[in-house]
Every structure is written in structure tokens, then in C-alpha cells.
Amino acid sequence: MWELVGLLLLILAYFFWPKSKTPNAKFPRSLPFLPLVGSLPFLPRRGHMHANFFKLQEKYGPIYSLRLGTTTAVIVGHYQLAREVLVKKGKEFSGRPQMVTLGLLSDQGKGVAFADSSSSWQLHRKLVFSTFSLFRDDQKLEKMICQEANSLCDLILTYDGESRDLSTLIFKSVINIICTICFNISFENKDPILTTIQTFTEGIVDVLGHSDLVDIFPWLKIFPNKNLEMIKEHTKIREKTLVEMFEKCKEKFNSESLSSLTDILIQAKMNAENNNTGEGQDPSVFSDKHILVTVGDIFGAGIETTSSVLNWILAFLVHNPEVKRKIQKEIDQYVGFSRTPSFNDRTHLLMLEATIREVLRIRPVAPLLIPHKANIDSSIGEFAIPKDTHVIINLWALHHDKNEWDQPDRFMPERFLDPTGSHLITPTPSYLPFGAGPRSCIGEALARQELFIFMALLLQRFDFDVSDDKQLPCLVGDPKVVFLIDPFKVKITVRQAWKDAQVEVST
């Protein structure tokens, strides 16, 4: 009997293990696996997935494979191999696996974040970049960020001497920036629509952060599934909210004055319908559904990520007040209190920029990048990678590699400064906070400006210290789609030098 069982397992393994068209091809070393269930029984049950994958490198090396059900996934944990996937062979690995949960979120592969590699994806991505170019004219983007950062500071000013959790205020400020970019609309802090946007954004991130077997075994979707129902509910609320803003944009649309991502997408749709592009573009890729999913992707990619990093920066500064004081010393010296810090001040506020870079290293926005998919039979290093193989870049491994980083688990902003402290450096190529290549973060330039300007304004005006209850922020984090930090409070104190400067201005 056991001989028959063994034979059956071997037969199943033969049919389910990927085949290569290249004779004698060498595959990445694999975790053990069983037919149908794959390597699931052999994966660690506890701990964060990115850390577990990193730990497995000790046994299997910087690139290895595993089976998720009947799907092959390759885990990449070294910068040279990661850059090969993302940049050198970026087009070959620019595909996206189609999963049940992501299919619900992207209306079956529309948009830019979760869409598979296609001409439609490339076109929408190009138009999103065009939007950011639009806002770079006359420093519109920087002025908008400064306006929201100033509004945030005005709200925090009312909490002088108190211990508060600032995450909601920060979240709403970032929402307003994204709403302006997407729809040329902004809201007052108490407007209920901001709470609605925060609720569905956090809800989607939370649900996607729970691994669901339905993405490994799609046939399970025929059974009741709480996570799928929650995704449907949050997506429904998101669509209703975005449609309301979208309709307002259509009413105000003026082809002579494009002012938002939605305007650019509407104009592209009109050009395609009138065949004004000269490229024979299919107007159907600009349906309202396509436009709304692309805008929804920008909401998802641009809100939770930036607000989360701002919270992480505050938390690390509370843990490391000497770093905070160094940043404030630079601000006092090079900016003072008579003007608002600008993005150009990066050349002088080196410790602030180094701190931002270090936070993006030690707590990457996404410890595991969204999975890629091989569009063709390809290779990574010396290993053959068959078409349709899923490829997961373990950014955590790159950013915590002891061979590349000195004391990688220690918060050390100075690692991004030269020995004299007078120039910013990147000490190793093993640093990819925004990914790279065709699937790199679309909003990298926006995020860098937001992080710098928000933190420069906040630290110009306030001290943030351990809360009155003496509870330091927990730095373990909760890695969902975005690496979140647990809620925490900080003691807020308006800086005396800032107060004195305001008195001088008013007299």
C-alpha cells in the first residue's frame, strides 16, 4: 500500500513541478514540498514572513524556490539578483501574478499596481507619470505639500504640552495631497469624507495583510470567505467615494486646463475616441472602470505608505532624541524660523535626509515587494526561471544583509553620510526602498518630497518626546501590504525658539 502511495506522490510531483525548455537547466534550490499543498507544511508557522524568508537564506542561499499549492515561487534576497530581476531583465519579469484578492481590488487586472504586463498597463503608468510632471511645473507639487504640512502644524499647535497619537492627523493631510493630485479637490480636516477614505484605505491594507489560502487555492472562493467579503465591501465604498469625485471632475473638465490625474485620463480617452493619438489606441482601456481603478491604485500607493513612514520617523526620533536634536540644529542654522523649509534645503539638512533614508532601510515600506511574474522563460543568476514563475524580492533581506550593512538592526542615520558628515552617500547597492525598473514606485518623487517637507516643518516647530505615560513606541511593526507601526503617542511641545520668532514677526 505504501509503495502505491509513494508512487502516486512521485507521479503528482512530476506533473506539478515546472518543466524547462532548456535541457539540463539548473533551478534554485527548493524547500521540501508535497503534491497539491506544496511547501506550505514546511514554512515557519510563527513570525513575520519577510523575516522567515530571510532566515531560510541561511540554509537555502540568497535565491531559492518553494511551492505555494501548485504554483512555483522564487524568493530573491540579494541585491545583485534583485537588480537583475527588477532592472537588467525588468521587462522579462514585469508581469503580475493574478490572484483572487488582487483581482477583486483591481477589477480583474485593471489599473497600474496589480495589472499584468500589457500595453494598457504601460499606457496608464505613463499617464500617471505625466500627472506628476504636470505638478512639477512652477513647483506646484512642493507648494501643495507645504500647504498641507502647514495646516498639519496648525492643528498640532493646539496640542502643545499634551501627549497625542498623531497618526490620524498625518493620514488626513496625506489624503488631501493625493485628492488634489487625482481630482484637484481638497477637504477641511473635519470633513467626513476624509474619515471615509481613511477607513476603506486602512481596511483594504488590513485585509490584504492576512495571507489567504484562496490566493493559493483559487477554487476555495466557492466557499464563504470573510476576507473576500471585506475586500468587496471596502472596494465598494472606495468606488462609491471615487465616483462622486470623478463626476465632479467630469463636470468641470476643460481640455485647455488639465489640473489632475483624472483630467489627464479623460483627455487620453477623448484622444483615443477621436483617434488623435496616431497610435490607434483602444478607447476601452479608458473606460470609467479603468480610470477609477488607476486612481484607486494611486490612493492605495500614495496614502498609507507615506503616512506610515512619517509615523515610523517620529517613532525612531522619540527613541533617538540625540538624532532629533542634530536635525533641529541644522534646521535652526540653515533655515531658521522666518521661512518655511523647502525641498531645496536637502543640500543643507543632511541629517534629516539621512534619517529618512535610514528609516526607509530599517523599516522598508514593503518588506516583500508585490510579487513579479516571469513573462517568458528566463534566468536569474545561474538559475533557469520558467515562464509564469512568481518572483518575490525580499527587500528586508537586502536592507538587513550583514555583508552589506554595518550592524543592520541598529538605527544609524550616519551610515548615509560620508565620514566628514558633509555629503550624503549610499553606502551599498543593497538599498532599494522604492524598488527599481519598470515596476518601481510611481510616486517615489512625490514621497521623497512629502517625507522631507513634512518632517522639516514639524521639527522646525515642535519637539516630540516620549509620552507622559513613558511608553516608548513599539518598533516591531505589523507588516501587511505596508509595514505599519502600532499606534503610539508622543509628547508635543512647541519649540521656544519658534515661539519667540513668531512674537518678533507679530511686533
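Residue 1 is the first one shown; counting continues down the chain.
Glycine too: its Cβ is placed from the backbone N, Cα and C atoms.
Here the original residues are kept at every noted site.
Sequence-distant contacts of R346 (mutagenesis position), defined by Cβ-Cβ distance under 8 angstroms and a gap of at least six in the same chain, are L352, E353, F452. One mutagenesis experiment catalogued in Swiss-Prot, R346 to H, is accompanied by this note: 49% and 41% of wild-type 17alpha-hydroxylase activity with progesterone and pregnenolone respectively. 36% and 27% of wild type 17,20-lyase activity with 17alpha-hydroxyprogesterone and 17alpha-hydroxypregnenolone respectively.
Counting every protein chain shown, 21 other Cβ atoms lie within 10 Å of the Cβ of R357 (mutagenesis position). In Swiss-Prot, a mutagenesis experiment is listed as R357 to Q, annotated with the note 68% and 45% of wild-type 17alpha-hydroxylase activity with progesterone and pregnenolone respectively. 64% of wild type 17,20-lyase activity with 17alpha-hydroxyprogesterone.
According to Swiss-Prot, the heme binding site annotation covers C441, on the basis of similarity to another entry. The Cβ of C441 (heme binding site) has 20 neighbouring Cβ atoms from other residues within 10 Å, across all protein chains displayed.
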Write down the Cα-Cα distance for R357 (mutagenesis position) and C441 (heme binding site), rounded and given in Å.
16
